[in-house]
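Quick look at what Swiss-Prot annotates:
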| type | residues | note |
| --- | --- | --- |
| BINDING | Asn53, Gly54, Gly55, Glu66, Asn95, Asp96, Ser121, Thr122, Ser123, Ser126, Gln173 | substrate binding site |
| BINDING | His62, Glu66, Gln173, His181 | Zn(2+) binding site |
| DOMAIN | 38-196 | domain 'SIS' |
| MUTAGEN | Asn53 to Gly | 3.5-fold decrease in catalytic efficiency |
| MUTAGEN | Ser121 to Gly | 3.1-fold decrease in catalytic efficiency |
| MUTAGEN | Thr122 to Ala | 14.5-fold decrease in catalytic efficiency |
| MUTAGEN | Ser123 to Ala | 4.4-fold decrease in catalytic efficiency |
| MUTAGEN | Ser126 to Ala | 6.6-fold decrease in catalytic efficiency |
| MUTAGEN | Gln173 to Ala | 24-fold decrease in catalytic efficiency |
Amino acid sequence: MCTARTAEEIFVETIAVKTRILNDRVLLEAARAIGDRLIAGYRAGARVFMCGNGGSAADAQHFAAELTGHLIFDRPPLGAEALHANSSHLTAVANDYDYDTVFARALEGSARPGDTLFAISTSGNSMSVLRAAKTARELGVTVVAMTGESGGQLAEFADFLINVPSRDTGRIQESHIVFIHAISEHVEHALFAPRQ
């Protein structure tokens, strides 16, 4: 029988996951390197794309908003697009082809070498996200995979991997948001912070 966890138990679990991340130099270095990659890309005129399904789609859209809007201080927008946000494209491609190709087809029409794709999937095995990552690699687009502990099949296509050390979907998604904020803040400060 499955019993509901208390709020206290969930907070203990989320703190434990964040502590594992804090002690994982590889993950923390990956976040810094991803931020540096975005900074270099933006300086060269590149764009950033994100994709995911369900809660990961919400994370993708949140990330795009941090880049096109702002996180810490007012500044010019940065090019970023959550690929699921165009509902007409999504429903047309899903209807006329299949759902697994919705993100890949959007990339084929918009992405170019030097751009970056954030492929977000807690399992690392979402077929639509996998196809997007494969297409991105074929197009010369850098792939950042954001997954759970195993990395799933998505790890095979990743230039950079953020694999949160957990198998709990909620804890993975919470950690993805922390990484999204950390990367966004790093990029924003590097590109727009006033020089002292």
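Even glycines carry a Cβ here, placed using N, Cα and C.
No substitution from the list is modelled in this structure, which keeps its original residues.
Annotated features taken from Swiss-Prot, shown on the structure.
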residue	record	Cβ neighbours (10 Å)
Asn53	mutagenesis position	19
His62	Zn(2+) binding site	16
Glu66	Zn(2+) binding site	21
Asn95	substrate binding site	9
Ser121	mutagenesis position	28
Thr122	mutagenesis position	28
Ser123	mutagenesis position	17
Ser126	mutagenesis position	25
Gln173	mutagenesis position	21
His181	Zn(2+) binding site	15
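The distance from the Cα of His181 (Zn(2+) binding site) to the Cα of Gln173 (mutagenesis position) comes to 12 Å.
On its own chain, Gly55 (substrate binding site) has Thr122, Thr169, Gln173 as residues at least 6 apart in sequence with a Cβ closer than 8 Å to its own Cβ. Considering only the binding-site residues His62, Glu66, Asn95, Ser121 (mutagenesis position) has His62 as its nearest partner by CA-CA distance. Looking at the residues that bind substrate per the record, Asn53, Gly54, Gly55, Glu66, Asn95, Asp96, Ser121, Thr122, Ser123, Ser126, Gln173, the two CA atoms farthest apart are separated by 32 Å.
Taking CA atoms as the reference points, Asn53 (mutagenesis position) and Asn95 (substrate binding site) are 17 Å apart. Closest by Cα distance to Ser123 (mutagenesis position), from the binding-site residues His62, Glu66, Asn95, is His62. Rounded to a whole value, the Cα-Cα separation of Ser126 (mutagenesis position) and Asn95 (substrate binding site) is 18 Å. In this structure, the C-alpha atom of His62 (Zn(2+) binding site) lies 26 angstrom from that of Asn95 (substrate binding site). When the Cα atoms are compared, Glu66 (Zn(2+) binding site) and Asn95 (substrate binding site) turn out to be 31 Å apart.
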